[in-house]
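Handing you a structure now.
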Amino acid sequence: MADESLHTVPLEHNIDYHIVTLFERLEAMRKDSHGGGHGVNNRLSSTLQAPKRSMQAEIRTLEFWRSIISECLASFMYVFIVCGAAAGVGVGASVSSVLLATALASGLAMATLTQCFLHISGAHINPAVTLALCVVRSISPIRAAMYITAQCGGGIAGAALLYGVTVPGYQGNLQAAISHSAALAAWERFGVEFILTFLVVLCYFVSTDPMKKFMGNSAASIGCAYSACCFVSMPYLNPARSLGPSFVLNKWDSHWVYWFGPLVGGMASGLVYEYIFNSRNRNLRHNKGSIDNDSSSIHSEDELNYDMDMEKPNKYQQSQGTYPRGQSNGNGGGQAAGNGQHQAANMGQMPGVVANAGQGNYCQNLYTAPPLSSKYDQQQEPLYGGTRSLYCRSPTLTRSNLNRSQSVYAKSNTAINRDIVPRPGPLVPAQSLYPMRTQQQQQQQQQQQQQVAPAPQSSHLQNQNVQNQMQQRSESIYGMRGSMRGQQQPIQQQQQQQQQQQLQQQQPNMGVQQQQMQPPPQMMSDPQQQPQGFQPVYGTRTNPTPMDGNHKYDRRDPQQMYGVTGPRNRGQSAQSDDSSYGSYHGSAVTPPARHPSVEPSPPPPPMLMYAPPPQPNAAHPQPIRTQSERKVSAPVVVSQPAACAVTYTTSQGSAVTAQQQQQQQQQQQQQQQQQQQQMMMQQQQQHYGMLPLRPN
């Protein structure tokens, strides 16, 4: 394998990270369903529930501007109601009446406005609440700044409207402040604003928390908190409420106290609730820590097993050879033992077992291969070599592991074997789909050699049948005709012509008349048309032109391919069915004249196709077949362009003496021996167009 290195996946693209996030969100939804039985809690502000977005994208949203408008309108109504209640009591009213009117108006107004605008903007209606939410990162800084601006603007607008509609004699108590509060020092008033604002903001956080299980309505809780705090020396509790009357009446005495006290108290309340009293964050941190511990323990266990697997082959490599699982450096044993002790201590395991692993006394597990007891033992692969768990690293794959299960679409090794040079040796023909029974053909050949003809008139026909059967053995079932029918090697033509001349000289007294057309002299004498090299087995036959003299040979019937003449040609021959089996009839329109005095020329031998060489020896010869059986399995002989009509006539009535029969039998045996020798020479000269079989 070219590359066996392990690649780690980043945390953002790891499936474990997404699974943990999914479980966290499901837990939040479950807690929302359990604690959300009230309508106000289910309609929390989108500022607390919306996902984090960039400030530029947040400004472009409609929800952002709707929230700002709702905060401005709520602050306007709150300042107008609270300051109007204090001013309505009158200038000479008692302190208790002013305090009661202001506290009730503040609590009821805040409860009503919270119920109206909680699902839109969160119903802050107080810069201290907005700043506390910004500190704990519940809202963005740009939203907090816009909220505070809208709240201050709404407060100024409410105070201005109230100042305009108030009777001139009742404008003195417009600030809704008790007269004795002026006797207190600045730091005393700062402490009162800090403590009371801390309580109000804490009540807001608890009431609007969707994870908190409580009894009652969030709007009522917030209103009660404002009312209770207003009964204590009537503080402002809201910088926007102090800014509006001060701006309209132009009274700025110790105005910084009413800004810094509520803002600092609100920020302190938000931080305390977020990091101390917020159950959601505590559960989230606890779950995240437990998940990290579990994953770290799983990682440590897998790394421990992996390091042990990497270490053990390194020990046995020194004495028993290499190990196919992986490689490690020289310090792998010490590091694995040290890491194993540390990780085992974190997981609560026995460090002694892991420490002994570096010394060889380790515990066998399912994923490791047992050590080799001797050099004769074969190396065994682990029972399961895949990924052991969701969090562990896969072991280094080897070629042996890949050979276990190969896919259907596995890459073949044809490209590898393509460049391999075949081994030297004898050429072995490829095995055909249909088996070529060479042994049976050899047995038939031996039987035909031992067969003796009963009558002299059929001796030449029997020799022709032997040639046809020999031609059948030399042809393959996938054989095709060559591109030039009349081309053969000169040596084979000369040998076959000599054979035919000897046959004609040895049978001068037989009553057989043969007539054969001579081929054109240009085909026999032209050396360019004769093949000079190897003739391809799968050649394509070229169609002759109409002006060519060979076009008459292309009009043969399909029956003439097998050397059998049709019914229309049988009338021209006086032979029987058996004798006409081996006769060849040309495709000429007019039969040639018969001249017994002219010495016939030997016919061209049939073209030999590709075939495996027959074995010389046969164990069991088959029984002799008759002429009718040989007629059924008609041999296929490809006729040459120079072939012409040949007819044989036998004189069955002529008396033959026993001496002539013996001479003919001797001649036939000599001819058969010569034919066998010539066939062996031809087979040695044949070329095969097959490559040797490649080794697997």
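Using the three backbone atoms N, Cα and C, a Cβ is placed for every residue, glycine included.
The following feature annotations were taken from Swiss-Prot:
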- Glu71 to Gln: Loss of transport activity (MUTAGEN)
- Glu71 to Asp: Partial loss of transport activity and increased sensitivity to blocking by the magnesium ion (MUTAGEN)
- Glu71 to Asn: Loss of transport activity (MUTAGEN)
- Glu71 to Lys: Loss of expression in cell membrane (MUTAGEN)
- Asp253 to Asn: No effect on transport activity (MUTAGEN)
- Glu274 to Gln: No effect on transport activity (MUTAGEN)
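I'm curious about the neighbourhood of these features; can you describe it?
Other C-beta atoms found within 10 angstroms of the C-beta of Glu71 (mutagenesis position) number 30, with every protein chain shown included. In the three-state DSSP scheme, Glu71 (mutagenesis position) is classed as helix.
Other Cβ atoms within 10 Å of the Cβ of Asp253 (mutagenesis position), summed over all protein chains shown, number 8.
In the three-state DSSP classification, Glu274 (mutagenesis position) falls within a helix.
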For the C-alpha pair, I'd like the distance in angstrom between Asp253 (mutagenesis position) and Glu71 (mutagenesis position), rounded off.
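About 27 Å separates the two Cα atoms.
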Hey, what's the Cβ neighbour count for Glu274 (mutagenesis position) at 10 Å?
18
